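Participant: There's a structure below that I have some questions on.
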Amino acid sequence: MELNALIKKIESVDSYAREFLKKFEIKQEKGKFLFIAPGEDYREWLETIVNTFLEEEVRKLIEVKEKEEKKKVEIKDFLNPKYTLENFIVGEGNRLAYEVVKEALENLGSLYNPIFIYGSVGTGKTHLLQAAGNEAKKRGYRVIYSSADDFAQAMVEHLKKGTINEFRNMYKSVDLLLLDDVQFLSGKERTQIEFFHIFNTLYLLEKQIILASDRHPQKLDGVSDRLVSRFEGGILVEIELDNKTRFKIIKEKLKEFNLELRKEVIDYLLENTKNVREIEGKIKLIKLKGFEGLERKERKERDKLMQIVEFVANYYAVKVEDILSDKRNKRTSEARKIAMYLCRKVCSASLIEIARAFKRKDHTTVIHAIRSVEEEKKKDRKFKHLVGFLEKQAFDKIC
């Protein structure tokens, strides 16, 4: 029997059949006609007609199934509700990033895509990404926020469990993807391949992608050219904290911690902080121990860093002022990078604190020095033993 003849038989039983059958997907498989119903009601309607009104030989030609609904992908968004666009403090250095994100939220995926925000540590990138996520979620969009490091770790876990398709489907089902700390994709080749395919899928579906990094895409060493090219394919926005914005943030944080400080303390905070994390850390310490407690702690930390520099200078027989200068001879350069490394490992100093102690404008040099020491330790056993020896000596003598 041909399909047209079969349909006429069904239509002869029910006057509404012509309209109802338009809702079905009809396939011919293994000598049978498969009618795929869009829902339970349609399936029951056709089964009733087939089983009640059609002859046995015709019934054998028909199979009725209900359309299988795709399982809804469960999304863990990792958003912190404390970050909002309303409490993001806007100034000259971050206004463009803020405005671009706000505009993108009005036209997800079609106006600026991707958005790549870059700037130093603690300039508000995470706050802005989280705030964008919370705003989009409030409007009913599906959102995921993740750091590149967390993305990599989750991917590895899913590979081990054999559930990598679940991981891919979760990321590919969102309306807004927020990836923070993009610099941590560096050197992770398998992670980059996975992210590249997720990025492409979302981009082709016109879903919004917002990325944040501590450096411009061109400076992302160890990240593939094709990913860098994708990052540069949208809009690049630098984010900075100028003095006026930092002053606003200090005032806001003081309100948050219910503190009133005299002008000279606020001036001290302005002069001795570069980012939001430092501001928050120092205000917390003032709340706990008072301004004098903060001064004592910072003096002690600075002294420890200088003791590390002096210790390394003595070992390498170079001058402290040479380590703190821009001298580039081999001996001084090695002493400098090891001193920076020990300041981080032995004293747990922040990158910015180390940069300040070594009279550097930002922490990029410090990151490079620490990475250089770690890479050389992997390649050179003698160097590894030397660094281990100096680390133990510094810890015993200074900390």
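Glycine is no exception: its Cβ is also placed from the backbone N, Cα and C atoms.
If you look for the noted substitutions, you won't find them, since the model keeps the original residues.
Straight from Swiss-Prot, here's the annotation block:
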BINDING   ILE89, GLY122, GLY124, LYS125, THR126, HIS127, ASP180, ARG277  ATP binding site
BINDING   ILE89, ASN94, GLY122, THR123, GLY124, LYS125, THR126, HIS127  ADP binding site
BINDING   THR126, ASP181  Mg(2+) binding site
MUTAGEN   VAL156 to Ala  3.6-fold decreased affinity for ssDNA, very poor unwinding of 15-mer dsDNA
BINDING   VAL156, LYS188, ARG190, THR191  ssDNA binding site
MUTAGEN   LYS188 to Asp  8.2-fold decreased affinity for ssDNA, very poor unwinding of 15-mer dsDNA
MUTAGEN   LYS188 to Ala  4.5-fold decreased affinity for ssDNA, very poor unwinding of 15-mer dsDNA
MUTAGEN   ARG190 to Asp  8-fold decreased affinity for ssDNA, very poor unwinding of 15-mer dsDNA
MUTAGEN   ARG190 to Ala  1.7-fold decreased affinity for ssDNA, very poor unwinding of 15-mer dsDNA
MUTAGEN   ARG230 to Ala  Very poor unwinding of 15-mer dsDNA
MUTAGEN   GLY281 to Gln  Very poor unwinding of 15-mer dsDNA
MUTAGEN   SER350 to Asp  Very poor unwinding of 15-mer dsDNA
Participant: Where does HIS127 (ATP binding site) sit in DSSP terms: helix, strand, or coil?
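Facilitator: DSSP assigns HIS127 (ATP binding site) to helix.
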Participant: Hey, does DSSP put ASP180 (ATP binding site) in a helix, a strand, or just coil?
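Facilitator: DSSP call for ASP180 (ATP binding site): strand.
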Participant: CB neighbours of THR191 (ssDNA binding site) within 10 A?
Facilitator: 20
Participant: Between ILE89 (ATP binding site) and THR123 (ADP binding site), how far is it from one CA atom to the other, in Å?
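Facilitator: Computed Cα spacing between ILE89 (ATP binding site) and THR123 (ADP binding site) is 11 Å.
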Participant: On the Cα atoms of VAL156, LYS188, ARG190, THR191, which are listed as binding ssDNA, what is the maximum pairwise distance in Å?
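Facilitator: That value is 11 Å for the farthest Cα pair.
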Participant: From the Cα of THR123 (ADP binding site) across to the Cα of ARG230 (mutagenesis position), what is the distance in angstrom?
Facilitator: 24
Participant: Calculate the distance in Å between the alpha carbons (Cα) of GLY122 (ATP binding site) and GLY281 (mutagenesis position), and round it to a whole number.
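Facilitator: Cα to Cα, GLY122 (ATP binding site) and GLY281 (mutagenesis position) are separated by 11 Å.
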